[in-house]
Amino acid sequence: MPSKAKVAIVGSGNISTDLLYKLLRSEWLEPRWMVGIDPESDGLARAAKLGLETTHEGVDWLLAQPDKPDLVFEATSAYVHRDAAPKYAEAGIRAIDLTPAAVGPAVIPPANLREHLDAPNVNMITCGGQATIPIVYAVSRIVEVPYAEIVASVASVSAGPGTRANIDEFTKTTARGVQTIGGAARGKAIIILNPADPPMIMRDTIFCAIPTDADREAIAASIHDVVKEVQTYVPGYRLLNEPQFDEPSINSGGQALVTTFVEVEGAGDYLPPYAGNLDIMTAAATKVGEEIAKETLVVGGAR
């Protein structure tokens with residue numbers, strides 16, 4: 001049987017459980033452990049039924065095991081990951097961080113994954129970042145983008161207490177990613193918790209300022225190419241319509257604009273399909289883990 005990277009999931013909540021189902025389908029990753037702190041959590045119960053070794057005794061239990069993971073996916077909280085990250089590093093365990101801790105470099109698969117395959121710890125930014133930064137990157141690789149603004153609208157019921165408590169952190173982290181990874185000179189991020197019932201799937205609007213003489217066909221083609229790339233790991237990611245180009249106006253600060261509308265429908269592995277905002281995080285994290293495993297196993301001669 002082909003070799004797979006041994007994986008531990010730290011956290012046993014909604015995101016961790018959805019991630020588990022994606023990892024179970026992977027040709028490169030083998031989930032072996034799920035670590036939580038709540039012995040009654042549904043995530044631990046499901047993981048145990050699926051054959052994983054589970055514990056509610058936290059990260060220290062995992063690190064005390066004689067057989068250790070190659071990779072850890074952590075979906076706890078920023079402060080928990082900041083405490084655990086040095087322990088993973090000391091044990092030689094690579095970490096994929098789904099919290100806002102940002103201990104390691106931020107990764108958006110279509111934009112900069114190849115640059116960070118050797119990093120001991122990588123951060124998945126935010127759901128809004130995973131959904132919108134690829135579009136900013138698609139535009140900025142064709143023309144200069146002096147300003148980009150993203151608006152992420154997610155179903156209110158999909159936003160848990162952690163998201164609600166960290167709205168400011170969400171916007172700052174996403175805006176920073178729009179600049180550092182997306183390539184915009186300045187960036188802004190807005191999140192809307194949509195209270196509609198039945199819940200609406202995630203929808204995002206991405207505004208990019210562009211030169212008035214920009215090659216619009218090249219920009220549109222680049223956007224379509226990046227959307228196709230994201231769809232390889234998030235099939236429910238799609239354009240709502242063609243990118244819209246607007247001439248400079250007072251409303252746009254005198255700059256030409258390209259506006260892109262996308263929506264993200266989840267795969268429904270554990271979370272409902274409307275929770276595309278959470279699904280894109282687990283799918284992107286799985287993609288990153290698989291690419292790290294491919295690099296490690298192929299270069300190391302395990303395959």
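Keep in mind that glycine also has a Cβ here, set from the backbone N, Cα and C atoms.
The feature active site, acyl-thioester intermediate is assigned by Swiss-Prot to C127. With a 10 A radius on its CB, C127 (active site, acyl-thioester intermediate) counts 30 other CB atoms from all the protein chains.
Cβ neighbours within 10 Å of S12 (NAD(+) binding site), excluding its own Cβ and spanning all shown chains: 28. Per Swiss-Prot, NAD(+) binding site is recorded for S12, G13, N14, I15, S158, A159, G160, P161, G162, T163, R164, A165, N166, N277, and the stated evidence type is sequence analysis.
Cβ neighbours within 10 Å of S41 (mutagenesis position), excluding its own Cβ and spanning all shown chains: 19. For the mutagenesis experiment S41 to D, the note given by Swiss-Prot reads: 2200-fold decrease in catalytic efficiency with coenzyme A.
Quoted from Swiss-Prot, the note attached to the mutagenesis of S41 to I states: 6600-fold decrease in catalytic efficiency with coenzyme A.
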Neighbours of S41 (mutagenesis position) among recorded positions S12, C127, G160 (C-alpha cutoff 10 angstroms), in sequence order, are S12
Expressed in Å to no decimal places, the gap between the Cα atoms of N14 (NAD(+) binding site) and C127 (active site, acyl-thioester intermediate) is 14
Rounding to whole Å, the Cα atoms of G160 (NAD(+) binding site) and C127 (active site, acyl-thioester intermediate) are apart by 13
